[in-house]
Each structure stands twice: as C-alpha cells, then as structure tokens.
Amino acid sequence: MRFLIGALLTLQTLVQASSMSSMPNYYPVPEAPAEGGFRSVVYFVNWAIYGRGHNPQDLKADQFTHILYAFANIRPSGEVYLSDTWADTDKHYPGDKWDEPGNNVYGCIKQMYLLKKNNRNLKTLLSIGGWTYSPNFKTPASTEEGRKKFADTSLKLMKDLGFDGIDIDWEYPEDEKQANDFVLLLKACREALDAYSAKHPNGKKFLLTIASPAGPQNYNKLKLAEMDKYLDFWNLMAYDFSGSWDKVSGHMSNVFPSTTKPESTPFSSDKAVKDYIKAGVPANKIVLGMPLYGRAFASTDGIGTSFNGVGGGSWENGVWDYKDMPQQGAQVTELEDIAASYSYDKNKRYLISYDTVKIAGKKAEYITKNGMGGGMWWESSSDKTGNESLVGTVVNGLGGTGKLEQRENELSYPESVYDNLKNGMPS
C-alpha cells in the first residue's frame, strides 16, 4: 500500500502521464502522500439492478475509495466467471448505442468504468465468492492446478473489465487444510497480479483483498499472519452477530460486549479487531465492516430475550434495509457504551437490530481511535441520503472526504477484449 518516493515517484508519474496522454477525457486527482487516509469501501451487488432498482450511477462516488463488485462465481476447475452477464456486461443504459462498431462492454461494468473515469480516486475490485458461491472454493483451492486457474482467470477478468484488483469472499475455510489452501490461493493471486503489474505500462499495483470473518469460530481457523503477506487490506465482516439462527434476540453489529445483557452480544467487533492485531495483522489494514440493514426478531419481549420467527423484510424475511428504518410505531434505543442500537415495537413485540446515525458516529470514533484502515459497508442499495446516510456519517466522522486515502485508479487496460474499454470509453 505504499508509493515509491523521490526519483522513483517522479519517474512513475512521468510514465503515467506519457501513457495517459493518448487516452481521452481523463480527470486526474493530485498525488497524495504515501501514508495516511482512510479507506471507504462498499459492496455493490449485481442483483441490485433488478427489484431494488439500484444501479452504479446511483453511487455517491466521492464518498468511496473502493467499490467491491459482487459476485463472480468459481467452477470446479478453478475458473472464475461472471454470475450474471446481462447485468454485468450486456444491459444497455441510456446513452449506450446498439450499433456501436467493435466488441464492446456495457452493463454495470461500463458504468463502473465511467465512475472511475470521472472520480480518479475511486477504485473497483471484482469480488469473487460470497455466501452462496463459497462452497465452490474448496475443490479448486486444494490443488496447484486449480489455484493457478483461479488466479489466471480472475486476472483476465480484471484486465478485460477494467478493475483495480480482486476481492475474495470465502465463507469459510472449515479446517487446517482449507486454511492452508486459502493461503496458497492468495499467494497465487498475488503473484499473478504482481506479474501483470510489472509489465503494465503504468506499473500500478493491483489490489488483493478479502472479506474476513468476525466470529472467532471462523477466524481462529485461518492463518492470519501468513495471509496478511499477500493482502492489501482486510474487509472485516463485523455484522450478522445475531439473527434467526439464535435462541434469543441480539445485537447484530455491536462494537463491544454488553455487561448488563451478555446474552444479547454473543460476538463483538472489538474482540475480532484485537485478535487480528494479536495475530499479526496491522490495524491500518483492517477495514471495519458495517451493515446498511437490520435483522429482526418477532414475538420477543426485548433485546436478549426469546423470540419466535423474524417477520417480513425489505427483500427477504427478517432483513430490513436501513432506509426502511425505523418502522412506524417503534421506539429506538441507542446504547453508546457498546455502540449498538435497535428499534422495538412493544405492541407488535417486534425488534430490529440495526445501526443508527449516532451509532455510526461511534463506530467512526472507534476506527479513528484504534488506527484502523477505514470502513466498509454491505451493501450500497440500502443507505439513506443526506444527514441520515450512515456512509456519510462515518466518512464525516473520519474527517470528511479530504481524509480518505488518495490513490489514483487505473484506466489503461491495453489487453482488454472490449474495444470501448481498451480505448478509454471515448464519448
């Protein structure tokens, strides 16, 4: 995550300027210091364009340093492939031409590139896996051939589609062998990315990140220090601590454990962060994941008590978008000591654990106080706007957009199979 300095930085800047001079309509940002700056990371899911009506153009790009485009899938051979080509590469948005000559990319991928072009501090990464596709990691990760196929094909997608790196979301390695295989998979990816960077005209470093667990039953199986050698940063999934699978209602994204109702906080972000650091992961590489949704508990007498069912939801039962919160008739409780909040409707006996603006501010304080790498959110379609935005609240709490990490994205993809992307998406 470091830039070269002195003469090497000057040389790199000259090379970049020379390479980009032949490519039209770029909007460069000033060079930033090598150290300092928070990451602001968000997952954009390709299925959001359907019922949610959420498209890349809806992202408030100046508030983010990284967008993780989710999800690509994995074949048993290790081949990484797009999960929805209509959403990813085919859908025509307003302004896209049907009779444009050449082999061109459209869909969310084109829109992501245009976001990068107009926001030079915004990087995009292809996220591979996720909860649904995670069972597909085990087989290819177990062999050298499978790992090479994974690394080579994910790199090809990155080069073809104009990403700045790849993000791996394996939930979760189950034993010692799979943990070792994960390290070797990251090593293969890091080597492939660095080899491409070495021959790339601009010499930019391409990024490798993962979505990492916040539950000790999962991260204690991982080889954290060995993995860290290959990663640029970790997206700590500090949410889903409680839900439909539990016996009592609980907080789903608390920073600290509760001393008054310990049964309501089976996990905590703080324990995970401390354990990662103790294992050898630098604090400034840990990006704190936060939810833009809430988890519900029905027929309950309050936090930390039994429940029966989870009720409805915005898109799935028991899960409510933050923008749908709080529900009418519910009273909001904010517990600053554990950095958690929830709403409760005593008439309906319905409780939803979610982050409020005040709690988002407390999490920004926690990130700053502990020298962490920034914040991450799942997922972009669910936030509110204006002063009620959780993303905006955290970014402001970190010092505003001027305190975000400043690292210019990559726009040159000379090996892309898509003519319009290879040519810089000319107007």
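Each Cβ is built from the backbone N, Cα and C atoms, and glycine gets one as well.
Nothing has been swapped: the model has the original residues at all the noted spots.
Record features, source Swiss-Prot:
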- Thr13 to Ile: In strain: IFM 50993 (VARIANT)
- Tyr26 to Ser: In strain: IFM 45811, IFM 45812, IFM 45813, IFM 45817, IFM 4935, IFM 4945, IFM 50993, IFM 50994, IFM 51112, IFM 54194, IFM 54195, IFM 54196, RMSCC 1036 / AZ1 and RMSCC 2128 / TX1 (VARIANT)
- 38-401: domain 'GH18' (DOMAIN)
- Gly102, Asn103, Gly129, Gly130, Trp131, Thr132, Tyr172, Met237, Ala238, Tyr239, Asp240, Trp378: chitin binding site (BINDING)
- Asn103 to Lys: In strain: IFM 45811, IFM 45817, IFM 4945 and IFM 50994 (VARIANT)
- Ile109 to Thr: In strain: IFM 45811, IFM 45817, IFM 4945 and IFM 50994 (VARIANT)
- Asp169 to Asn: Loss of function (MUTAGEN)
- Glu171 to Gln: Loss of function (MUTAGEN)
- Glu171: active site, proton donor (ACT_SITE)
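All features noted in Swiss-Prot, drawn onto the structure.
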residue : record              : contacts (Cβ under 8 Å, 6+ apart)
Gly102  : chitin binding site : Asp419, Asn420
Asn103  : variant position    : Val417, Tyr418, Asp419
Ile109  : variant position    : Tyr69, Asp88, Thr89, Leu161, Gly162, Leu421
Gly129  : chitin binding site : Phe71, Ala72, Asn73, Ile74, Asn136, Phe137, Ile168, Asp169, Trp170, Glu171, Ala211
Trp131  : chitin binding site : Asp169, Glu171
Tyr172  : chitin binding site : Ser134, Pro213, Asn218, Lys221
Ala238  : chitin binding site : Ala214, Ser253, Val255, Ser269, Ala272, Leu288, Gly289, Met290
Asp240  : chitin binding site : Met252, Ser253, Pro291, Arg295
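Secondary structure at Trp131 (chitin binding site), as computed by DSSP, is helix. Taking every pair among Gly102, Asn103, Gly129, Gly130, Trp131, Thr132, Tyr172, Met237, Ala238, Tyr239, Asp240, Trp378, the residues recorded as binding chitin, the greatest CA to CA distance is 45 Å. By neighbour count, meaning other C-beta atoms within 10 Å, the densest spot among the mutagenesis positions Asp169, Glu171 is Asp169.
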